[in-house]
Amino acid sequence: MGLYAAAAGVLAGVESRQGSIKGLVYSSNFQNVKQLYALVCETQRYSAVLDAVIASAGLLRAEKKLRPHLAKVLVYELLLGKGFRGGGGRWKALLGRHQARLKAELARLKVHRGVSRNEDLLEVGSRPGPASQLPRFVRVNTLKTCSDDVVDYFKRQGFSYQGRASSLDDLRALKGKHFLLDPLMPELLVFPAQTDLHEHPLYRAGHLILQDRASCLPAMLLDPPPGSHVIDACAAPGNKTSHLAALLKNQGKIFAFDLDAKRLASMATLLARAGVSCCELAEEDFLAVSPSDPRYHEVHYILLDPSCSGSGMPSRQLEEPGAGTPSPVRLHALAGFQQRALCHALTFPSLQRLVYSTCSLCQEENEDVVRDALQQNPGAFRLAPALPAWPHRGLSTFPGAEHCLRASPETTLSSGFFVAVIERVEVPR
C-alpha cells in the first residue's frame, strides 16, 4: 500500500473510532511509520480547511471515484505539504487537472478570513505552538556509525557544521543548512525546525534515529556499562531501547516488555534496522514479570517509561482532544498504574539504578509517583542528582525533588517530559 492510501485509511479509521492515529499507523503495515504519522497528523490538523477547499472546488463531484479521505490527503500534499513524494504517479496527474481551481479556492478562503498565512486558517487550538518551532534532533546510532562520519556526510551534502552549541540560544538561531551538536547530549545533532530527514539515506539505513531531545535523557541517565543486563519495562516503540543497546555496544542483555503485539512487531523492525542484537522482546505485562526469575538475577538497571497521559506531547492533542488536561479520574488511574509499576521494579533483587520517565506534565504522574514509591521503600533507595546543568528541575513537592528533571518546549526546546534517577542505597558493611 502506498503512502497516500495508507494515510487515507488511517484518517478513515480515526473518524470511525477504530483507534487513535498512532495505533492505526502502527497497525497499517506501512514501513515508514514516522513519515505516515507526520502526514496523517498534518492532514488532520488542516482537516476543516481542506474540507472547505475541496467542497468549494467541486473536486469530489468532478472525480466521482476519488474517496473523501484520500482526496483530503492529496489536497494537503498539493497545497500545504511538500509536494507529491516519489513523483506522485497517477495522483499527481489527477490533482494536476484541478490544481489551479484548488489553489484559487485556498486563496479565496484566506481573503475571506482576512489572513495571509496557511497557519492562520487554523483554529487557535490547532495552530503551531512552541513545539512546532522546535529544532530537529537526530541521535547518531553508534551501533552503526560515529558522529564524525555523520557530520562529514552532511557536510558533503552542503550542510555547514557549527560544532557543539554553547547554549540553547544557539539552537534557537539555527537556520538554513546549518547544524550543531547539542550542548549537553552526546551524539545528538541538531538541525533547524521543520528539517525533514525521513527520506535521508542515513535515516533509512538506521545510522540516524529521529528522537526528541528529552526522550534521549532516560537511557543516557541510566548509563548501563557494556555487558550489563537491563530491563526496558514498557519498551515500544523502541527508540529508548535502541539507545540502551548503543550504550551497551550490543554487549549484555536487554529484556524489553510490552503488551501490544503490533507495536512490538514494529519495534522489532526498528531494532533490526538500528543493528540491535542484544535485545530479547516479550509480549508480556511487566507487572506480571517475576523478580525472582533466575533470568533477571543479574539485572542491575531498569528503564521504566510507563503509559501516561501524554500531556507533554503536542501531537497527542490531535489523537485525543483534551489530552493536555486529563481528567482527575484518568489521572488517578494512570498514577495508580505508574506507582504499581515503579514499586514492582524496585523489588528486583539486584537492581542498582532505575530511571523513571513520562511524557506528562502532571505532578500526579511524576513527582507524586516517585515520592510515594520512595516512601514505600524507606532507606532502600534514593533520588540521584541528575544532570546538574539541565535548567528545568522537578517541582519542589518533597525534599530532593530538585534532583528530578523536567522538560518543555519553552525551557529545554523539547516536548514536555519528566525524568527521575533512583539508586539503591548501599548498606555499610
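Including glycine, each Cβ sits where the backbone N, Cα and C put it.
According to DSSP, Cys359 (mutagenesis position) is assigned to coil rather than to any helix or strand. Taking all protein chains in view, 22 other C-beta atoms sit within 10 angstroms of the C-beta of Cys359 (mutagenesis position). Annotation source Swiss-Prot lists active site, nucleophile at Cys359.
Around Cys234 (S-adenosyl-L-methionine binding site), the C-beta neighbours below 8 angstroms that are at least 6 residues distant in the chain are Phe257, Asp258, Phe286, Leu304, Asp305, Pro306, Ser307, Ala341. Positions annotated as S-adenosyl-L-methionine binding site by Swiss-Prot: Cys234, Ala235, Ala236, Pro237, Gly238, Asn239, Lys240, Asp258, Arg263, Asp305.
A 10 Å cutoff on Cβ-Cβ distances gives Cys308 (mutagenesis position) a total of 26 other Cβ atoms nearby, all chains included. Among the mutagenesis results in Swiss-Prot, Cys308 to Ser has the note: Abolished methyltransferase activity without affecting nucleolar localization; when associated with S-359. The residue drawn here is the original one.
Under its mutagenesis annotations, Swiss-Prot gives Cys359 to Ser the following note: Abolished methyltransferase activity without affecting nucleolar localization; when associated with S-308.
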Legend entry - Maximal Cα-Cα distance (Å) across residues annotated as binding S-adenosyl-L-methionine, namely Cys234, Ala235, Ala236, Pro237, Gly238, Asn239, Lys240, Asp258, Arg263, Asp305: 15
Legend entry - In three-state DSSP terms, the structure that Ala236 (S-adenosyl-L-methionine binding site) belongs to: coil
Legend entry - Cα separation, Cys359 (mutagenesis position) to Arg263 (S-adenosyl-L-methionine binding site) (Å, whole number): 18
Legend entry - Spatial neighbours of Gly238 (S-adenosyl-L-methionine binding site) that are distant in sequence (at least 6 apart) but have CB under 8 A: Ala256, Ser266, Met267, Leu270, Leu271
